[in-house]
Amino acid sequence: MLEGCILADSRQSKTAASPSPSRPQSSSNNSVPGAPNRVSFAKLREPLEVPGLLDVQTDSFEWLIGSPRWRESAAERGDVNPVGGLEEVLYELSPIEDFSGSMSLSFSDPRFDDVKAPVDECKDKDMTYAAPLFVTAEFINNNTGEIKSQTVFMGDFPMMTEKGTFIINGTERVVVSQLVRSPGVYFDETIDKSTDKTLHSVKVIPSRGAWLEFDVDKRDTVGVRIDRKRRQPVTVLLKALGWTSEQIVERFGFSEIMRSTLEKDNTVGTDEALLDIYRKLRPGEPPTKESAQTLLENLFFKEKRYDLARVGRYKVNKKLGLHVGEPITSSTLTEEDVVATIEYLVRLHEGQTTMTVPGGVEVPVETDDIDHFGNRRLRTVGELIQNQIRVGMSRMERVVRERMTTQDVEAITPQTLINIRPVVAAIKEFFGTSQLSQFMDQNNPLSGLTHKRRLSALGPGGLSRERAGLEVRDVHPSHYGRMCPIETPEGPNIGLIGSLSVYARVNPFGFIETPYRKVVDGVVSDEIVYLTADEEDRHVVAQANSPIDADGRFVEPRVLVRRKAGEVEYVPSSEVDYMDVSPRQMVSVATAMIPFLEHDDANRALMGANMQRQAVPLVRSEAPLVGTGMELRAAIDAGDVVVAEESGVIEEVSADYITVMHDNGTRRTYRMRKFARSNHGTCANQCPIVDAGDRVEAGQVIADGPCTDDGEMALGKNLLVAIMPWEGHNYEDAIILSNRLVEEDVLTSIHIEEHEIDARDTKLGAEEITRDIPNISDEVLADLDERGIVRIGAEVRDGDILVGKVTPKGETELTPEERLLRAIFGEKAREVRDTSLKVPHGESGKVIGIRVFSREDEDELPAGVNELVRVYVAQKRKISDGDKLAGRHGNKGVIGKILPVEDMPFLADGTPVDIILNTHGVPRRMNIGQILETHLGWCAHSGWKVDAAKGVPDWAARLPDELLEAQPNAIVSTPVFDGAQEAELQGLLSCTLPNRDGDVLVDADGKAMLFDGRSGEPFPYPVTVGYMYIMKLHHLVDDKIHARSTGPYSMITQQPLGGKAQFGGQRFGEMECWAMQAYGAAYTLQELLTIKSDDTVGRVKVYEAIVKGENIPEPGIPESFKVLLKELQSLCLNVEVLSSDGAAIELREGEDEDLERAAANLGINLSRNESASVEDLA
């Protein structure tokens, strides 16, 4: 029933491969059938395949809905009686009892029907991809024993698509996982500023409920704060819990500070202690023993008010050594928790290192690091939605209680008690407005994949970027293998938003685990163990590239390892507990796609990882010559390629679909997505890469999507690059490009814009979509069909009509003559105004699609809307000056000049280079990876052959056999931290194959003699030449360049608006005025501040003078000066404007006969204010 909403099984395997034999083998053979043969420089065999990259989303959602697949995996883990997220909420809520306790309502067994419409239809018709949710509701009348059971509809529940996204009102959204402080008990250490004493404190933080804080102050007394109220001696709380002074002395007699606290405590007995606490918590209310007892119980010991959650209970038990190994049943505090916490704090303050709890368990006594990943957990999508459902259900609970008391007992059924509106509203509110439900980043497949794996510390219950300090943003040793230390945004969110590491997974408590190979007595075994950050701290871990022999033993007697808090040292191999599974274990997917990452500075690697997400899909994608081996898995898991579900033979292929005859005799047709618009206006297009008659295996890629080539992620193009200055045109990161890339559409991308218009009912009548538009010539209407909608294939530019629409105008007073004519000729056609949909300013393209939704065709439309038309306009954007290009190493730049091919520097065989980058962009930025990529790119393009006749050279000793020879245009991979070495690169450069003339163009140092394309003379020095992977980023000059003639003005100041969206002007600010003053350009400055800005009268007169060819009149008084006067007058200051002779001047409000006349003659609207769109401007 739910198979359509969730992904297939995770591709994770727990069996390790055998250790590498003495002669290296290439690890290029991918587990994906039909994958391109990318030869790899990897020296290590990875024992664990990369897990499903979307599992963090899909597994969590499956837990929420309690899917069969989740139940199977829970059973494999050994969970007894697993409970899904929805079941958990219903279990917590049930039973809802009325105020007398005579009636109760219970919920159980949540289940879903099939989804209402497929994903494509939901996107098309602005629907939500959702399935109806039903629960079994049982009403019990305790007085009569009567039970009424019904299946109740609880609203449409948004479902997750196969790609790990949600479709809400037609738009694709992603719910980001949230990093929060785990509930539990946290001990802290601070230095008192006045006495330099070390003070200790502890916070017991619940998932829901009041905080409990204990501390030792500078006077050496132990205090407690309940619910952040005033501090009291801790013995008051113990007495309130029923402890006598003798019991306190018996348990805490070892501690001097506890004895002194007890002496300073003036309360006697439990009752007095309870009343003392009540006065602090409820000041002003009359205290009674019963109310004080009830308050304390409700605060910490009742499940309705206080919830540590399972994870909080687990953390408290682990920290304090309580109930170790027992199943977690309760999620409230216990008296033993409070006592053990106080004892732990006292021992910590006294400098003890261990503590034995009553059960006989010995636990270490130490402070907690709040930024450690053992203390921070993930709220994944399932838990976030569950919390929102819990909010909706608690709102519904109040309604149910009220209805129980007001309705007739005999007539009550579950259906009459339940109002599902609060639940539906809570879910809608979460998906529509929560900070963690985000508009999906769909620039390219990688940006979507990274968005789903994002970890955010922001959002409700998290941090705020203003208050977050450096410590919480910093890289922590416990991030290793869990959160990428490289990929995070630049700017105010740095360190608060991260990305999940490649191999990381989330355990049932929400802690991030990472896999390790178990080491037993110095032998690396095949067993894979997942560890949380807490567990890892207790072990010694070796890195993945520690040399091991064929038996799995460490080659070196001492092994480099890391211990707790990131300490690194050499230890004997027998002391090693675990070993990393892969060198790329610490980085995220985007970072793992940067070749030679190990040679890049971290700041530039961060930019490289982020800029890959901004690459736009090109007309023809091209896989990188130099990859990292991550491209295939990233493309498949991103979900934009089409993958064969079962093995079979291709029966039929067209641009729109592929039909596969499966081996079991069934037939399956896969539909292609053709020229669809992504969330960011890029083009999502799928193309088959198989032919009729081909054999395909299950899991094989059969069609490419955007930014993929042969099933691999392909974000840019392999371009021949020369790294050299050229006449200063590539100064300051500017880039020089060959015109070949423009002419041959190498870096051309397609962008699709969606334009929408609706016809509504207005007070004056219904709007109408029509071709009959007043005062519009036939040439303008040439591309509109009989309905008034533009035809598909029409070329349109700014101002052209896409959809004709007329809106009724208010009836005007008729003259006697008009009344006479109307009486003679009958009813005159109603007056209408043109409100057509036009192409916005600065846009153009070709119409590629039209969707019409009409109430007559029974389409679902918002209230008051009769017809809705969407027009899709595609624009082919060639690369041009001002566009931004980037490599994968943070090497970004803007195109400064496009040179004719014949002017570009060329190699000795006449091959012109495609792109020239400046040498200055490398040394101080320390991203040497781009140079190594350029060298290896040249080797891959030209091919190589290592002469092994006299034996394999030393530099090639560690290379796999298939890397001793490569054909031209071979695709290679150099995995991060396990890629090609510098010596190997130098050796390969000396072994490159000659061109067809027998010449080797690039020397062993990676440099070539280049010739000036203009003169034909050689440059005086050899230049680094090779192939670099270059991406075209989403920062396109067409979206940014803008010019204004006349446009909208601000209503108050009458100054032009700003920004391209408002068709605004350029801001001439304070500093620009200073520049004008410095040059003495008085008249230019006066013009800028008056007639070009907010002199409302003057600008109309100037316009008239220009039209008539007369001299420009004197400027008047700016409107902003009048606004300033009004503001001063509003402060009760009498401000007058005086002439040079001291006479008061009356400022006119623009009622000038000449002005009105000029405006009428020229057709200028003087009341031009802010406008919703540029088309509305007169």
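For all residues, glycine too, the Cβ spot is worked out from N, Cα and C.
Ile147 (mutagenesis position) carries a strand DSSP state (E or B). According to Swiss-Prot, the mutagenesis experiment Ile147 to Ala carries the following note: Weakens interaction with TRCF and CarD.
The mutagenesis experiment Lys148 to Ala is recorded by Swiss-Prot, whose note states: Does not affect association with TRCF, but weakens interaction with CarD.
What Swiss-Prot says about the mutagenesis result for Ser149 to Ala is this: Does not affect association with TRCF, but weakens interaction with CarD. Counting every protein chain shown, 14 other Cβ atoms lie within 10 Å of the Cβ of Ser149 (mutagenesis position).
Annotation of the natural variant Val423 to Ala in Swiss-Prot: In strain: vr1; rifampicin-resistant; the original residue is retained in the structure shown. Within 10 Å of the C-beta atom of Val423 (variant position) sit 24 other C-beta atoms, taking all shown protein chains into account.
Shown in sequence order, Val175, Val176, Gln178, Leu384, Ser456, Gly459, Pro460 are the residues of the chain, 6+ apart in sequence, with a C-beta less than 8 angstroms from the C-beta of Leu436 (variant position). In the three-state DSSP assignment, the secondary structure recorded for Leu436 (variant position) is coil. Among the natural variants that Swiss-Prot reports, Leu436 to Pro is described with the note: In strain: vr2; rifampicin-resistant.
While the structure shown retains the original residue, Swiss-Prot records the natural variant Ser437 to Thr with this note: In strain: vr3; rifampicin-resistant.
Secondary structure at His451 (variant position), taken from DSSP and collapsed to helix, strand or coil, is helix. When other Cβ atoms within 10 Å of the Cβ of His451 (variant position) are tallied across all protein chains shown, the result is 21. One natural variant catalogued in Swiss-Prot, His451 to Arg, is accompanied by this note: In strain: vr7; rifampicin-resistant.
Variant annotation in Swiss-Prot: His451 to Pro, described as In strain: vr8; rifampicin-resistant; the structure shown retains the original residue.
For the natural variant His451 to Asn, Swiss-Prot gives this note: In strain: vr6; rifampicin-resistant. The structure shown keeps the original residue.
Natural sequence variation is annotated in Swiss-Prot for Ser456 to Leu, with the remark: In strain: vr11 and RJ37; rifampicin-resistant.
Under DSSP, Ser456 (variant position) is assigned to a strand (E or B) in the three-state scheme. Natural variation at this site is recorded by Swiss-Prot as Ser456 to Gln, annotated: In strain: vr9; rifampicin-resistant.
Among the sequence features in Swiss-Prot, the natural variant Leu458 to Pro is noted as follows: In strain: vr12 and SP22; rifampicin-resistant.
When the recorded positions Ile147, Leu458 are compared by the number of other CB atoms within 10 angstroms of each CB, Ile147 has the fewest. For the pair formed by Ile147 (mutagenesis position) and Leu458 (variant position), distance between Cα atoms is given as 46 Å, rounded to the nearest Å.
Per Cα geometry, Val423 is the residue among the variant positions Val423, Ser437, His451, Leu458 nearest to Ser149 (mutagenesis position). The Cβ neighbour count for Ser437 (variant position), using a 10 Å radius over every protein chain in view, is 22.
Counting every protein chain shown, 21 other Cβ atoms lie within 10 Å of the Cβ of Ser456 (variant position). Spacing of Val423 (variant position) relative to Ser437 (variant position) is 17 Å (Cα to Cα, whole number). Under the DSSP three-state reduction, Val423 (variant position) is assigned to helix.
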